[in-house]
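Annotation source Swiss-Prot lists domain 'Ferritin-like diiron' at 1-145, citing sequence analysis. Swiss-Prot lists Glu18 to Ala among its mutagenesis entries, and the accompanying note reads: Highly decreased Fe(2+) oxidation activity. Is also severely restricted in its ability to lay down an iron core. Feature annotation from Swiss-Prot assigns Fe cation 1 binding site to Glu18, Glu51, His54, Glu127. For Met31 to His or Leu, Swiss-Prot lists a mutagenesis experiment annotated as follows: No loss of heme binding. What Swiss-Prot says about the natural variant Lys38 to Met is this: In strain: ECOR 30. Annotation of the published mutagenesis His46 to Ala in Swiss-Prot: Fe(2+)-binding and single turnover oxidation at the ferroxidase center occur normally but iron mineralization within the cavity is significantly impaired; the original residue is retained in the structure shown. Swiss-Prot lists His46, Asp50 with the feature Fe cation 3 binding site, giving experimental evidence as the kind of evidence. Among the mutagenesis results in Swiss-Prot, Asp50 to Ala has the note: Fe(2+)-binding and single turnover oxidation at the ferroxidase center occur normally but iron mineralization within the cavity is significantly impaired. The residue drawn here is the original one. The Fe cation 2 binding site annotation in Swiss-Prot covers Glu51, Glu94, Glu127, His130 and rests on experimental evidence. What Swiss-Prot says about the mutagenesis result for Met52 to His or Leu is this: Loss of heme binding. Is still capable of accumulating iron. According to Swiss-Prot, the natural variant Arg57 to Lys carries this note: In strain: ECOR 30. Quoted from Swiss-Prot, the note on natural variant Leu68 to Ile is: In strain: ECOR 30. Under the heading of mutagenesis, Swiss-Prot lists Met86 to Leu and annotates it as follows: No loss of heme binding. Quoting Swiss-Prot on the mutagenesis of Glu127 to Gln: Decreased Fe(2+) oxidation activity. Is also affected in its ability to lay down an iron core. Quoted from Swiss-Prot, the note attached to the mutagenesis of His130 to Glu states: Decreased Fe(2+) oxidation activity. Is also severely restricted in its ability to lay down an iron core.
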Amino acid sequence: MKGDTKVINYLNKLLGNELVAINQYFLHARMFKNWGLKRLNDVEYHESIDEMKHADRYIERILFLEGLPNLQDLGKLNIGEDVEEMLRSDLALELDGAKNLREAIGYADSVHDYVSRDMMIEILRDEEGHIDWLETELDLIQKMGLQNYLQAQIREEG
C-alpha cells in the first residue's frame, strides 16, 4: 500500500531515534554492569531491547507503506562518563524522541493514517514511561546523594 511520503519520512526519522537509543542504552547498560551496578544494567539493557522492538515496528510499517527504511543516517550517541551524566543523556534522547513522536502523530492524524498514528501513540506511551523512570532516578540522586543512590543500584532489578 502506497503511503504518504511525509508519514514515511517521519517514520524514518523516528527509526533513526530508535537506532541511536538502542546503541546508547546498550553501551550504558554494559558500562553499568562493568561498574557493578546491576539494577541500572538490567533496566538499561531492557530499555535497549524495547527500543529494538520499536525500531522493528517502524521498519515493518515503512515497508508496508512501500517506503525504504533508512538504517544508515544515525544520529550522535551521547555516552556519559558517570551515572548521572548517563541518565541525563538518556533523558535528553527520550525527550527529543517524544517531541518528534508527537509531531509525527499529529501529521499522521491529519492525513488519516490512523494505523501509523495508533502505532506511534503506543510507542509514545512506552517512551513516556522511560522518561518518568529517568526523571525519578535523577530526582533520587538529588534527594539521596550520589553515593547512597549508587549503593542502591548494586542489587538486581525485580
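Quick reminder: no glycine exception, Cβ is built from N, Cα and C everywhere.
Here the original residues are kept at every noted site.
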Taking the Cβ of His54 (Fe cation 1 binding site) as centre, how many other Cβ atoms lie within 10 Å?
-> 25
Within 10 Å of the Cβ of Arg57 (variant position), how many other Cβ atoms can you find? Include all protein chains, please.
-> 17
For the recorded Fe cation 2 site, enumerate neighbouring residues of the same chain (Cβ within 8 Å of the Cβ centroid of Glu51, Glu94, Glu127, His130, site residues themselves excluded), in sequence order.
-> Ala21, Glu47, Asp50, Asp90, Leu93, Gly97, Ala98, Asp126, Gly129, Ile131
Which one of the mutagenesis positions (Asp50, Glu127) has its C-beta surrounded by the most other C-beta atoms within 10 angstroms?
-> Glu127
Can you tell which of Met52, Leu68, Met86 has the least company, meaning the fewest other C-beta atoms within 10 angstroms of its C-beta, among these recorded positions?
-> Leu68
How many Å separate the Cα atoms of Leu68 (variant position) and Glu51 (Fe cation 1 binding site)?
-> 19
